[in-house]
Amino acid sequence: MVFTKEEVDYSLYLVTDSTMLPPGTTLCSQVEAGLKNGVTLVQIREKDIETKNFVAEALEVQKICKKYNVPLIINDRIDVAMAIDADGVHVGQDDMPIPMVRKLLGPSKILGWSVGKPSEVETLAKWGPDMVDYIGVGTLFPTSTKKNPKKSPMGPQGAIAILDALEEFKATWCRTVGIGGLHPDNIQRVLCQCVASNGKRSLDGISLVSDIMAAPDACAATKRLRGLLDATRYQFVECELNNTFPTTTSIQNVISQVSNNRPLVQHITNKVHQNFGANVTLALGSSPIMSEIESEVSELARIPNASLLLNTGSVAPIEMLKAAINAYNEVNRPITFDPVGYSATETRLCLNNTLLTYGQFACIKGNCSEILSLAKLNNHKMKGVDSSSGKTNIDTLVRATQIVAFQYRTVAVCTGEFDCVADGTFGGEYKLSSGTEGITAEDLPCVIIEDGPIPIMGDITASGCSLGSTIASFIGGLDSTGKLFDAVVGAVLLYKSAGKLASTRCQGSGSFHVELIDALYQLFHENKPEKWSASLKKFK
């Protein structure tokens, strides 16, 4: 059967591996189970097999693919593909050059190419639409199916760079499939986050091996994968993701929910912050726990209204941090991420980027320098972990906040004299191929919170970190009717107002510590946002 390029469905792309078959199954039985339940494209990948056996295997799989009207792709072996008249070939960067492959295959066959750099996209764009039909974008995450991986995992941000390059070089014809380390626990996050910066394209599909080939019940495994692709919504927290402009009434409702639910806030944070953060959390009607014990994170995450504040001011063991992120993501409990000193040192940059790649965060909160660096709008490396926005204007800070919110599908907070809060969750919605249909970072809803200068805030330790405690308390206390954006905005508004109130009462930096906790307690328990001193307005 001949498939036209336009009608190929890349959404669920199965790559075979005969070395991981469960007992009682065959390669053909696993492939057919996948095809029965939603696989849309099959690639035979065999690295250690005699040509005669490869051809025989390919012919058997081809019969099954024809039965389900699904294209068959051969990995690397152009001779095998031509011998059985397969529907196409997939090659890597070190395989036969693309122009030569196309010359051998002819114009009608599907030709795929593994791509991991924007420069490779530039090359395929120069070749034009007659060469590469689709690219495998990756490797996204670590994977055991590559015995000697030559590329480091790129994560969703690397995939975004590839999608941006396709748009920049106008390779509109080229389809994309995410490859490498994709499993049910990260597929929806990848589909949600991997959107070009101009909002005009997203991944066309995902490629998997072990989740079908190694599954004892490949039918059920494929149904689950198909369901994730078709869901079009990633509900990564148990509250509402739809945003409207916060009002005093909606913020009152948030505080009432926090007060009623008394969330448990697990702090993984720096030692300087721990005591002050615990007292701030208590002042907000919440229960703090300072725990960096890997073996208990799953239990803590499952406590009703649990919330995690992950602050990288002190570098905890990376495996413990990953375990915590995974535990909270697994049960859809919110994580507030504070990438302290994001790019201050290579160690911090590597740690923060690793964690950003590993999980989904309900809120990413940082000072001006951190958010500018995250958005790649900072021209210099941070000096230490303190904020140093200098003369950066409010338009640039808003833009940076919106970029972070857009790229990480989160509510982003940029702190300073003016606090910016942007919602990039898109209600958790995602679409294959079409991205956000042209909606970009600068289109995201963003609010500005200000209360004049409060210089004494910078004269105490952990004032910025404790805003993280406040946000984590508010979003952890939401029930299913609460709105994430309202909670984050309400937390920032309360904290700013409490800071101003405390600054009028204190005698110096020592008493400011105490007055800030008292002010937070007072404003939270009074629950009268209409009387708070900080102002809230939409940006433009």
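Cβ coordinates are placed from backbone N, Cα and C, and glycine is handled just like the others.
Swiss-Prot annotations:
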BINDING   Gln43, Ile44, Arg45, Glu46, Lys47, Asn75, Ser114, Lys146  4-amino-2-methyl-5-(diphosphooxymethyl)pyrimidine binding site
BINDING   Met290, Ala462  5-(2-hydroxyethyl)-4-methylthiazole binding site
BINDING   Lys365, Thr415  ATP binding site
VARIANT   Glu370 to Lys  In THI6-3; possesses TMP-PPASE activity only
ACT_SITE  Cys465  active site, proton acceptor
VARIANT   Gly476 to Asp  In THI6-2; both enzyme activities greatly decreased
VARIANT   Gly510 to Asp  In THI6-1; both enzyme activities greatly decreased
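Features as recorded by Swiss-Prot, highlighted on the structure.
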residue : record                                                         : Cβ neighbours (10 Å)
Ile44   : 4-amino-2-methyl-5-(diphosphooxymethyl)pyrimidine binding site : 30
Arg45   : 4-amino-2-methyl-5-(diphosphooxymethyl)pyrimidine binding site : 17
Glu46   : 4-amino-2-methyl-5-(diphosphooxymethyl)pyrimidine binding site : 21
Asn75   : 4-amino-2-methyl-5-(diphosphooxymethyl)pyrimidine binding site : 20
Ser114  : 4-amino-2-methyl-5-(diphosphooxymethyl)pyrimidine binding site : 21
Met290  : 5-(2-hydroxyethyl)-4-methylthiazole binding site               : 16
Glu370  : variant position                                               : 29
Cys465  : active site, proton acceptor                                   : 24
Gly476  : variant position                                               : 33
Gly510  : variant position                                               : 11
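Ile44 (4-amino-2-methyl-5-(diphosphooxymethyl)pyrimidine binding site) sits 45 Å from Lys365 (ATP binding site), taking the C-alpha atoms as the reference points.
Least packed by the Cβ count within 10 Å, out of the binding-site residues Lys47, Lys365, is Lys47. Under 8 Å, Cβ to Cβ, and six or more positions away along its own chain, Ala462 (5-(2-hydroxyethyl)-4-methylthiazole binding site) finds Val272, His273, Phe276, Gly277.
Counting every protein chain shown, 24 other Cβ atoms lie within 10 Å of the Cβ of Gln43 (4-amino-2-methyl-5-(diphosphooxymethyl)pyrimidine binding site). Classification of Glu46 (4-amino-2-methyl-5-(diphosphooxymethyl)pyrimidine binding site) by DSSP places it in coil, neither helical nor stranded.
A distance of 24 Å separates the Cα atom of Met290 (5-(2-hydroxyethyl)-4-methylthiazole binding site) from that of Thr415 (ATP binding site). Residue pair Ser114 (4-amino-2-methyl-5-(diphosphooxymethyl)pyrimidine binding site) / Glu370 (variant position) shows a Cα separation of 33 Å.
Cα spacing between Thr415 (ATP binding site) and Glu370 (variant position): 10 Å, rounded to the nearest whole number. Distance noted between the C-alpha atoms of Arg45 (4-amino-2-methyl-5-(diphosphooxymethyl)pyrimidine binding site) and Gly476 (variant position) is 45 Å. Recorded residues Gly510 (variant position) and the residue listed as 'active site, proton acceptor' have their alpha carbons 17 Å apart, per Cα-Cα distance. Each residue contributes its Cα atom, and for Lys365 (ATP binding site) and Gln43 (4-amino-2-methyl-5-(diphosphooxymethyl)pyrimidine binding site) those atoms are 42 Å apart.
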